[in-house]
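Q: According to Swiss-Prot, the record shows the following:
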type	residues	note
MUTAGEN	Glu96 to Ala	Reduces activity over 1000-fold
MUTAGEN	Tyr164 to Phe	Reduces activity over 60000-fold
MUTAGEN	Asp216 to Ala	Reduces activity over 50-fold
BINDING	Arg219, Asn313, Asp333, Ala366, Ala369, Asn472	NAD(+) binding site
BINDING	Arg219, Asn472, Asn516	(S)-malate binding site
MUTAGEN	Lys237 to Ala	Reduces activity over 100000-fold
MUTAGEN	Lys237 to Arg	Reduces activity over 10-fold
ACT_SITE	Lys237	active site, proton acceptor
BINDING	Glu309, Asp310, Asp333	divalent metal cation binding site
MUTAGEN	Asp310 to Ala	Reduces activity over 800-fold
MUTAGEN	Asp332 to Ala	Reduces activity over 13000-fold
MUTAGEN	Asp333 to Ala	Reduces activity over 100000-fold
MUTAGEN	Asp399 to Ala	Reduces activity 10-fold
MUTAGEN	Glu478 to Ala	Reduces activity over 1000-fold
Amino acid sequence: PRVRSFIAHQSGITSVIRRSPDIAHRMVRSLSVSSQRNKSVAHHEDVYSHNLPPMDEKEMALYKLYRPERVTPKKRSAELLKEPRLNKGMGFSLYERQYLGLHGLLPPAFMTQEQQAYRVITKLREQPNDLARYIQLDGLQDRNEKLFYRVVCDHVKELMPIVYTPTVGLACQNFGYIYRKPKGLYITINDNSVSKIYQILSNWHEEDVRAIVVTDGERILGLGDLGAYGIGIPVGKLALYVALGGVQPKWCLPVLLDVGTNNMDLLNDPFYIGLRHKRVRGKDYDTLLDNFMKACTKKYGQKTLIQFEDFANPNAFRLLDKYQDKYTMFNDDIQGTASVIVAGLLTCTRVTKKLVSQEKYLFFGAGAASTGIAEMIVHQMQNEGISKEEACNRIYLMDIDGLVTKNRKEMNPRHVQFAKDMPETTSILEVIRAARPGALIGASTVRGAFNEEVIRAMAEINERPIIFALSNPTSKAECTAEEAYTFTNGAALYASGSPFPNFELNGHTYKPGQGNNAYIFPGVALGTILFQIRHVDNDLFLLAAKKVASCVTEDSLKVGRVYPQLKEIREISIQIAVEMAKYCYKNGTANLYPQPEDLEKYVRAQVYNTEYEELINATYDWPEQDMRHGFPVPVVRHDSMDG
């Protein structure tokens, strides 16, 4: 029909030229613009499925059924340029500029997204430090959302430390100085009712919120209580949801619960942007959390995922236990960290030739992260066939008071199962020599805790000692990659919480892996959101861990990397989401109905596309008979009108 319409249009121009050259000229110009428009649409159709393998007609029909539909924006002119979700800058075509009222508002240059991305990364590399790069990327996200995610996705290894740890910690510490534009919601202890919180949620500019990341700012990374400055963590976390998981940005909402801060430096800082009083605790705090959860589900529905982030240890497990079976929620510091560390340990089994249940594990630091990892290891050991009691006996915890033993008068209830009938000691060396662990895991934020003597002791009792120094940022890591490899003569299976550079020893290059939660939480979030999984339990996180471990290649193992390359995370996230869907549909815990015919195609069709899209919907033809007038126009003779 489009070809026939084109031929008819050409014939019409020919017949009109003799009668009215002006009308013919306008028709030719219209045809030219239409041609440009159709080329643009064709390009859009190509890039829309850029991450898919070749498909037959049936598969393409499925893909088009599953993918989100686009709608021509209602905004025009300068208002459209202010909308980061739609703005392309100099990436707008001439047709778009003219049709959307942008012509003349932009420089008369036309750039592809590739050219724009190159321009951005070049300028980023010229910045004097990582905080300056963070600020520049933050500004780009405020102006051009797709370009921001395109740059991050294209340079994920280089920019993930800028977008998230460790630079996000520095950004949070200086948030009062670098604050430019609001990116999330602030809910305070003064807003402590369901109706008040609901009103605040209603002020958010998106209605279709499916993922919320919330913090109270009390334990930001390894930096402690940063109060309202902690908003940078939910913002950064959700940026990784999009860049690494393909979650749609419009589904994401960062939230800071401001109940005050006990950080006196912030309370005395004239630039501090939060409530200026000590933290509220107890009943009022718990009521705020209850009201927040109720308001979120009232506003957005029970299916909305709520991720808890950087809550202090006394609250982290307590709130997880309280809400896990009532809401769609998880705590990434506990479950995400545990999952990614178990993934690293599963990878190590390919080198040590031992099952997870055949090793012993010594944790230095017994906070929420370590306890969560220990419990996830127990879960995996039970899957391998040993009892919970036997599994707990293979795990040793050390905290600020030393080894967790049965002699303690006061103990965290979750530590009781790991308490040992051994002499009390604060020496890591003594515990290593007594317990003879195969893995040493640090989550203490004590720089240098794994000194030369400790590392060499691990090498003496293990052919391939597992040493994970997980504390963030790098300045608080228990040991560096260089120290671990040097003091074990290259035998260590090492991973860290923040990235360390490659290291060469005895002519061999080691590329240390980073036990980053980003291998886990984007995929878990994607699967939970797309398939409306009601409860995110440890079975799903263990499933994700196994998928991550299976993606580590033999070439990676040869250079000491126990995690996949960072550039593979987005594909891993898609695979995690697919595995979650299979598991949850089998167990009746997925609530998206009807079940998609092809789960993987459904996921791939739903993930966020960082390529520019045509903003103006394609035109199409109707049957000619449906466009005719309903009656013939009578011919009126001029002479009949004479008086």
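In case you wondered, yes, glycine gets a Cβ from its N, Cα and C as well.
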Q: In which DSSP state, out of helix, strand and coil, do we find Asp399 (mutagenesis position)?
A: strand
Q: Near the Cβ of Asn516 ((S)-malate binding site), how many other Cβ atoms are there if near means within 10 Å?
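A: A 10 Å sphere around the Cβ of Asn516 ((S)-malate binding site) contains 27 other Cβ atoms.
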Q: Provide the number of Cβ atoms within 10 Å of the Cβ of Arg219 (NAD(+) binding site), excluding the reference atom itself.
A: 24
Q: Inside 8 A of the center formed by the CB atoms of Glu309, Asp310, Asp333, which other residues of the chain have their CB, for the recorded divalent metal cation site?
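A: Other same-chain residues near the divalent metal cation site: Thr215, Arg219, Ile233, Phe308, Phe311, Ala316, Asn331, Asp332.
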Q: How many whole Å apart are the CA atoms of Asp332 (mutagenesis position) and Asn313 (NAD(+) binding site)?
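A: Cα-Cα distance, Asp332 (mutagenesis position) to Asn313 (NAD(+) binding site): 13 Å.
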Q: What Cα-Cα separation, expressed in whole Å, is found between Ala366 (NAD(+) binding site) and Glu96 (mutagenesis position)?
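A: Ala366 (NAD(+) binding site) to Glu96 (mutagenesis position), Cα-Cα distance: 57 Å.
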Q: From the binding-site residues Arg219, Glu309, Asn313, Asn516, pick the residue whose C-alpha lies nearest to the C-alpha of Asp399 (mutagenesis position).
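A: Closest by Cα: Asn313.
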Q: Nearest to Tyr164 (mutagenesis position) by Cα distance: which of the recorded positions Asp216, Asp310, Asn516 is it?
A: Asn516
Q: Can you name the residues of this chain that are 6 or more positions from Lys237 (mutagenesis position) yet have a C-beta less than 8 Å from its C-beta?
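A: Tyr164, Val213, Pro254, Gln307, Glu309, Asp332, Phe521 - these are the non-local Cβ neighbours of Lys237 (mutagenesis position), listed in sequence order.
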Q: Checking the recorded positions Glu96, Asp216, Glu478, Asn516, which are within 10 Å of Ala369 (NAD(+) binding site) at the Cα level?
A: none
Q: Out of Glu96, Asp310, Asn313, Asn472, Asn516, the recorded positions in the record, which is closest to Asp333 (mutagenesis position) when you go by Cα distance?
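A: For Asp333 (mutagenesis position), the spatially nearest of the recorded positions is Asp310.
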Q: Compared by Cα position, which of the recorded positions Arg219, Asp310, Asn472 is the closest one to Asn516 ((S)-malate binding site)?
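A: Given the candidates Arg219, Asp310, Asn472, the nearest one is Asn472.
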Q: Measure from the Cβ of Glu96 (mutagenesis position) and count the other Cβ atoms within 10 Å, all protein chains considered.
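A: Around the Cβ of Glu96 (mutagenesis position), 21 other Cβ atoms lie within 10 Å.
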Q: Which one is it, among the recorded positions Glu96, Arg219, Asn472, Glu478, that lies nearest to Asp310 (mutagenesis position) by Cα separation?
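A: Minimum Cα distance from Asp310 (mutagenesis position) across Glu96, Arg219, Asn472, Glu478 lands on Arg219.
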